[in-house]
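Got a structure for you, questions after.
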Amino acid sequence: MPPKVTSELLRQLRQAMRNSEYVTEPIQAYIIPSGDAHQSEYIAPCDCRRAFVSGFDGSAGTAIITEEHAAMWTDGRYFLQAAKQMDSNWTLMKMGLKDTPTQEDWLVSVLPEGSRVGVDPLIIPTDYWKKMAKVLRSAGHHLIPVKENLVDKIWTDRPERPCKPLLTLGLDYTGISWKDKVADLRLKMAERNVMWFVVTALDEIAWLFNLRGSDVEHNPVFFSYAIIGLETIMLFIDGDRIDAPSVKEHLLLDLGLEAEYRIQVHPYKSILSELKALCADLSPREKVWVSDKASYAVSETIPKDHRCCMPYTPICIAKAVKNSAESEGMRRAHIKDAVALCELFNWLEKEVPKGGVTEISAADKAEEFRRQQADFVDLSFPTISSTGPNGAIIHYAPVPETNRTLSLDEVYLIDSGAQYKDGTTDVTRTMHFGTPTAYEKECFTYVLKGHIAVSAAVFPTGTKGHLLDSFARSALWDSGLDYLHGTGHGVGSFLNVHEGPCGISYKTFSDEPLEAGMIVTDEPGYYEDGAFGIRIENVVLVVPVKTKYNFNNRGSLTFEPLTLVPIQTKMIDVDSLTDKECDWLNNYHLTCRDVIGKELQKQGRQEALEWLIRETQPISKQH
């Protein structure tokens with residue numbers, strides 16, 4: 001697929017940068033981040049401004065346009081994809097590589113003296129603004145809020161903002177009512193002497209009110225803001241969806257609730273004006289709590305003396321620690337998901353040798369099998385179905401122009417997941433339908449060793465995820481190999497497939513200590529550009545574990561795999577595994593056979609059951 005031609009769009013954007021209708025004085029650079037007004041990773045079509053301007057549609061990236069240059073910063077997941085999707089107007093800035101300048105350093109190096117750099121304050125996170133403004137100011141430049149989004153001005157056929165119906169979740173799924181969640185939040189606010197809390201992240205609002213939506217594809221969220229006071233609840237949401245009988249009943253809107261649980265509903269776009277009015281009535285010592293990831297427009301509406309900024313909100317942390325109802329729901333969801341994947345892999349083994357299966361048809365088949373499971377709602381992200389060289393594109397999504405046929409000669413990687421009412425799944429398996437080469441087996445085995453090292457790890461309570469990242473890379477590092485993405489991310493409970501604040505990574509989502517009840521992925525990989533990609537991913541639950549000793553009474557933790565899908569033994573160089581690694585894999589496969597076998601039997605899926613039994617035969621080293 002040829003890259004998008006962007007010359008005319010860039011000309012129009014540069015013209016807008018000088019247009020007095022939009023800016024009081026011309027700006028010399030314009031920043032276009034990935035996110036929306038809620039700093040979401042996955043966004044609605046109406047918010048895909050960076051993709052519209054550049055052609056690059058990966059989930060992470062920041063574009064900066066000056067009079068002379070157009071540059072795109074993205075991370076290692078997207079280097080290959082961005083290079084393919086952008087035309088020659090663009091310079092790709094590969095984040096994480098030592099020779100790549102930061103965005104602010106690059107701007108300082110290319111801008112004329114005393115330049116003005118513009119950005120839409122509603123879609124830029126506060127922490128990003130502060131960092132950028134500080135560096136620019138020290139070099140004699142200025143970061144300017146441009147309230148009219150300049151991309152919107154040149155995007156003539158921009159889609160409408162979605163406003164789809166809401167889904168209510170009962171206690172069987174959530175384990176705790178929305179009123180109790182609000183009460184818990186108010187306790188956290190009182191501990192910090194905070195009167196008000198502004199909620200801007202879409203998944204936090206969905207979690208708090210036990211509601212789900214479908215405004216963003218694959219992410220069960222809805223466009224909204226909330227302001228929680230010690231005695232007030234304000235919800236900012238558009239459309240008549242709040243008037244649906246099930247939603248009114250769920251939120252108790254028609255009942256004469258005690259005042260502190262009565263929800264005041266406001267239009268979505270009135271958040272800044274209502275927040276401004278609220279702040280105007282604050283007494284001198286009253287504080288308003290807001291995430292430093294909230295937009296600059298929201299945080300700047302709160303006067304500095306009243307503003308309390310924190311990296312992670314109490315909702316973010318509470319949401320990450322799943323209660324027993326959520327953990328059980330996630331277990332159920334992963335059992336259903338494993339059934340669908342056993343069906344898929346059995347089907348692929350029969351059909352691939354016939355030569356008619358493509359990356360797209362395999363992805364479609366995976367969705368078809370998932371849709372047969374109870375409480376299926378949607379996929380949790382676009383399926384990464386990739387064979388041969390396409391597997392080396394870490395976040396590859398097949399399109400007709402790139403769609404390869406699966407064969408007996410190439411490694412096949414499928415990274416996929418689903419949203420069920422009781423949980424969110426995300427699983428990657430890499431397999432070969434013919435005979436893998438010795439090098440493919442070698443690389444796969446290094447990745448498997450890393451996967452096992454993380455999954456079997458026992459670590460003290462309070463350990464941060466970044467300390468486990470090297471466990472996953474050690475076998476690869478020993479051979480001079482590595483991968484350019486984190487090892488794991490948090491996973492929501494029928495919410496976003498990527499969630500903070502926990503994870504296993506050398507960078508993102510690794511700041512908060514892991515604690516029992518958190519759910520993360522374990523997904524090391526290896527990618528040979530132009531040849532193949534390998535990744536093995538399970539979703540795992542952090543659980544307590546008893547150890548021989550208990551230093552300082554702090555306790556220990558380990559991981560329970562929730563994903564129960566066989567790992568193809570054909571791809572393993574078994575003699576390179578230790579006895580402990582062989583035991584781990586055999587025990588894992590025994591659990592897959594026991595748990596998923598029962599469900600396959602219950603659903604009458606005999607062929608898939610036979611496939612499961614074949615794929616979970618124990619391995620042993622040739623001594």
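Yeah, the Cβs are placed from backbone N, Cα and C, and that goes for glycine too.
Small disclaimer: the values here were computed from a predicted structure and weren't measured.
Checked Swiss-Prot, it gives:
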type    : residues                              : note
MUTAGEN : Glu41 to Ala                          : Reduces activity by 10%
BINDING : Arg77, His395, His489, His498, Glu523 : peptide binding site
BINDING : Asp415, Asp426, Glu537                : Mn(2+) 1 binding site
BINDING : Asp426, His489, Glu523, Glu537        : Mn(2+) 2 binding site
MUTAGEN : Trp477 to Glu                         : Interferes with dimerization and reduces activity by 94%
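Tell me about the setting of these features in this model.
Note: Glu41 (mutagenesis position) has non-local neighbours Ser34, Gly35, Ser59, Ala60, Asn496, His498, i.e. same-chain residues 6+ apart with C-beta under 8 A of its own C-beta.
The Cβ of Glu523 (peptide binding site) has 26 neighbouring Cβ atoms from other residues within 10 Å, across all protein chains displayed.
Taking a C-beta cut-off of under 8 angstroms and a sequence separation of 6 or more, Asp426 (Mn(2+) 1 binding site) has the following same-chain neighbours: Ser380, Phe381, Asp415, Ser416, Gly417, Val491, Val497, Thr521, Glu537, Val539. In three-state terms derived from DSSP, Asp426 (Mn(2+) 1 binding site) belongs to neither a helical nor a strand segment and is classed as coil.
In the three-state DSSP assignment, the secondary structure recorded for Glu537 (Mn(2+) 1 binding site) is strand.
Taking all protein chains in view, 13 other C-beta atoms sit within 10 angstroms of the C-beta of Trp477 (mutagenesis position). A helical conformation is recorded for Trp477 (mutagenesis position) in the three-state DSSP classification.
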Would you list the other residues of this chain near Mn(2+) 1 - those whose C-beta lies within 8 angstroms of the C-beta centroid of Asp415, Asp426, Glu537 - in sequence order?
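Going along the sequence, the neighbours appear as Ile384, Ser416, Gly417, Val427, Thr428, Thr521, Glu523, Arg535, Val539.
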Per DSSP, Arg77 (peptide binding site) is which: helix, strand or coil?
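In the DSSP reduction, Arg77 (peptide binding site) maps to helix.
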Checking the spread of the peptide site as listed (Arg77, His395, His489, His498, Glu523): what is the longest Cα-Cα distance, in whole Å?
15
Can you tell me how far the Cα of Glu523 (peptide binding site) sits from the Cα of Trp477 (mutagenesis position), in Å?
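Cα-Cα, rounded: 16 Å.
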Within 10 Å of the Cβ of Glu537 (Mn(2+) 1 binding site), how many other Cβ atoms are there?
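By my count, 23.
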At the level of the C-alpha atoms, what whole-angstrom distance separates His489 (peptide binding site) and Trp477 (mutagenesis position)?
21
Near Arg77 (peptide binding site), which residues of its own chain have a C-beta under 8 A away, given they sit six or more steps off in sequence?
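Once residues fewer than 6 apart are set aside, Arg77 (peptide binding site) is near Gly58, Ala60, Ile394, His395, Leu484, His485.
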